[in-house]
Amino acid sequence: MDTLEEPECPPHKNRIFVSSSKDFEGYPSKAIVPVQFVALLTSIHLTETKCLLGFSNFERRGDQSQEDQYLIKLKFKDRGSERLARITISLLCQYFDIELPDLDSDSGASPTVILRDIHLERLCFSSCKALYVSKHGNYTLFLEDIKPLDLVSVISTISTKSTNSSKHSSSELISECDLNNSLVDIFNNLIEMNRDEKNRFKFVKLIHYDIELKKFVQDQQKVLSQKSKAAAINPFFVPNRLGIPYIESQNEFNSQLMTLNVDEPTTDISNMGEEMHDSADPIEDSDSSTTSSTGKYFSSKSYIQSQTPERKTSVPNNWHDDDSGSKRKRKLSFHSPNASSIRKAISYEQLSLASVGSVERLEGKIVGMNPPQFASINEFKYCTLKLYFTQLLPNVPDKVLVPGVNCIEIVIPTRERICELFGVLNCQSDKISDILLLEKPDRISVEVERILWDNDKTASPGMAVWSLKNISTDTQAQAQVQVPAQSSASIDPSRTRMSKMARKDPTIEFCQLGLDTFETKYITMFGMLVSCSFDKPAFISFVFSDFTKNDIVQNYLYDRYLIDYENKLELNEGFKAIMYKNQFETFDSKLRKIFNNGLRDLQNGRDENLSQYGIVCKMNIKVKMYNGKLNAIVRECEPVPHSQISSIASPSQCEHLRLFYQRAFKRIGESAISRYFEEYRRFFPIHRNGSHLAKLRFDEVKHEPKKSPTTPALAEHIPDLNADVSSFDVKFTDISSLLDSSARLPRPQQTHKSNTLYSCEGRIIAIEYHASDLCFHITNELPLLQTRGLAPERVLQLHIITSKNFAYFFNRSSAYLQRQPLEEKYTQLAQFLGHSFKFNITSSLTLFPDTTVALQIWCPIECTFRELQQQLAHPKVAAAPDSGSLDCAINATVNPLRLLAAQNGVTVKKEEDNDDDAGAVPTS
């Protein structure tokens, strides 16, 4: 394609719809043709001399897909056309939420913006009208009109194309048909790219990846799969007739099979053994043999065997998977007319006896997860995500959950699997909680599969656990039914998903912000508006401060003084952010309700500083490093009047505000605030004292938590690791007795701590480590007898929770443990794997956040890293042959006199350890 000049007066011709740039090959060598196409925006090239937009439908040509098949030029002849081009680019990026950081350049020269591979982050569908100009075999496309297409409306258009076809005239059908076919082709090409392990495009890495998009892609996969099977199978030799799973021959020895073709039935794994190491595909289809019963689900086909550097799951070789119906599954079809069959009471004991490979479909409620709070997918490098599922019955559910007794513990074993189920950018506790409807009474449907779980810190062959395979919610199904059958051109862009996700962004202070070179984060911050600039036509620039400091590199802070010109923010004490016009209009309208004026009216002439108003804002911000500097885009901004705090901020965010008020009051100064008392009292909890000076009054900042008047609150009790043993009733027992289901049944009034201490012996078979929870999986069953993996019901989980207990266990300060890399601590714990130890444990309750439901857990007492090392060094003491005898049951790490005295009801004074370095954790 060559660069030609656009004709001044293009001819009036009928516009031709093109589905590929290959259509241009049949055009005359010298021609001017109006054309139209639909494609994905892939690149933006904006310099001082030209403006180019790249589009592609990713049609394959040979072995590679041709990117930027349509390279469109915008007019750039003079200042007027240049300004129009920049406004067009700005509006287009604003629609698709693409940041343009350099448009706010401080220099006088026109900024340069070069963005590539936009489709790797977001799908920007666009309908373009262009002028095709060719000469001597070369051609150029000149943009005449561009219409961005919202992804929600694109999916709706494809899904309802058959319905719409009957409502249009024949002339309209041509355009609608071309539009639908192009959109379908693009999605099909993206699916092929997603399957290709070498291609960087993956659906789960998209910013707007969610359950709706996932289900739509799966539906498209099924259509592609049916077409490919119909074309590929030889009618004279059909492998499936012989009971053999069909799979293309070129994939038989492909170690990355599951990333290439997820639509084919699962291959026979009986001959693969331990040699096949797969990585789960981000978008997978449901198993072909259960399509009728799992079509309602929104997640992927279960991976039978997957391995990652951190963790792997597997199935025994004697378990055969084929299409002959011999799978060990108990199917409960959602399409069965007898809907009550799925709501029958769950037998948790029967579920605990299920064999590996079994699949169950259940309806009920996920009431909690562990860890309950996390901010990043990287926190699961050394632990799993556990969900606690219970059935919804007419009676009031139990307040105390005991896995295997009145609930099911569902494990998501790997980081990759978490991303696959919820999306890369949804891997935060608040967002996953929202997806799972933890805070709502709605029921959900889950499909779980029995798998073997093990990792680097798990004794072979691992544990048989229930893993989440599919999930469905009624609210999502209703939302899909209610989507109107309209064309993409008539549907306004949906911002509902963005606002919903923004409410779940983690709340941090400016000093806590850290970014890697290519990292993008979505955060919530509270801050005071310091200054505002309307210099740029495409967006508004702001300076905010929460009065914490961060040395991250950013653009210069303008007009940064705080009421008095002499009192200026330091350059690392605030941050510069931009807001596009549609977000600003919403923000400005809220300010008008408070001040009866907009921001422009509040400014004093050309003075851009607004610190005299004390405007406190809650901001949902997208942050990223661009050209080595902080690029912050405010996606949603809301003023926070002090009288409305309880409706705007959550209880945890109120604590952020409380600290913010203290910093702001100290930094701005009591005298300065007093001069603008009437303005500041709108946003700050202040009152006048006897000297007519402003004072903070925190009693007005309290956030009233929601209380249930009919439900007595459970008391969470996490015992201290260094608790006095003499305060417990000591019982010597074994793990089997503690795991007995009747013994673990929650008591009706179990709302207080346990006073019983159990002394028992167990072998550590797995270790999970999270920043908030250290978990030892222990059992007393012999390893030689376990050839199919231990069931969780035969394993006791010991949890060490709270920073105080962490510090006591490692004999280090909390500050030191926060600085110490997770890998280092995890490696130190590995030496205990597979060995038997004596433990003193007690039953405890941990509450799920914002609920009245508690989880029963086991916590050790008098257990430290050093004490476990001592037991490891003296195996005869730690692993006695008769675990039932009194002498052998006493933990070698606890003073035996104290235990015996406690058993006889005698209190023994705890002796202090004078060896300061005795408990130091070795580095190796």
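Including glycine, each Cβ sits where the backbone N, Cα and C put it.
Don't look for the substitutions in this one, it keeps the originals.
For the recorded site, LYS50 (mutagenesis position), the DSSP three-state label reads coil. On its own chain, LYS50 (mutagenesis position) has LYS73, PHE76 as residues at least 6 apart in sequence with a Cβ closer than 8 Å to its own Cβ. Among the mutagenesis entries in Swiss-Prot is LYS50 to Gln, noted as: Increase in length of X' and Y' telomeres. Disrupts interaction with POL1 but not FUN12.
Looking at Swiss-Prot, you'll find the mutagenesis ILE72 to Thr noted as follows: Disrupts interaction with POL1 and FUN12. Sequence-distant neighbours of ILE72 (mutagenesis position) (same chain, six or more apart, CB under 8 Å from its CB) are LEU52, LEU53, GLY54, PHE55, CYS128, ALA130, LEU141, PHE142, LEU143, listed in sequence order.
Looking at Swiss-Prot, the entry for mutagenesis of CYS124 to Arg says: Disrupts interaction with POL1 but not FUN12. The secondary structure of CYS124 (mutagenesis position), as reduced to three states from DSSP, is coil rather than helix or strand.
The mutagenesis experiment LEU149 to Ser is recorded by Swiss-Prot, whose note states: Disrupts interaction with POL1 but not FUN12. In the three-state DSSP scheme, LEU149 (mutagenesis position) is classed as strand.
Quoted from Swiss-Prot for the published mutagenesis SER228 to Pro: Disrupts interaction with POL1 but not FUN12.
Here the residue is the original one, but Swiss-Prot notes a mutagenesis experiment at this spot, GLY243 to Arg: Disrupts interaction with POL1 and FUN12.
Per Swiss-Prot, mutagenesis ILE523 to Val is noted as: Increase in length of X' and Y' telomeres. Disrupts interaction with POL1 but not FUN12. Listed in sequence order, ASP505, PRO506, THR507, ILE508, LEU513, ASN620, ILE621, VAL623 are the same-chain residues at least 6 apart in sequence whose CB falls under 8 Å from the CB of ILE523 (mutagenesis position).
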Among all protein chains shown, how many Cβ atoms are found within 10 Å of the Cβ of CYS124 (mutagenesis position), not counting that one? 21
LEU149, SER228: which of these mutagenesis positions has the sparsest Cβ neighbourhood within 10 Å? SER228
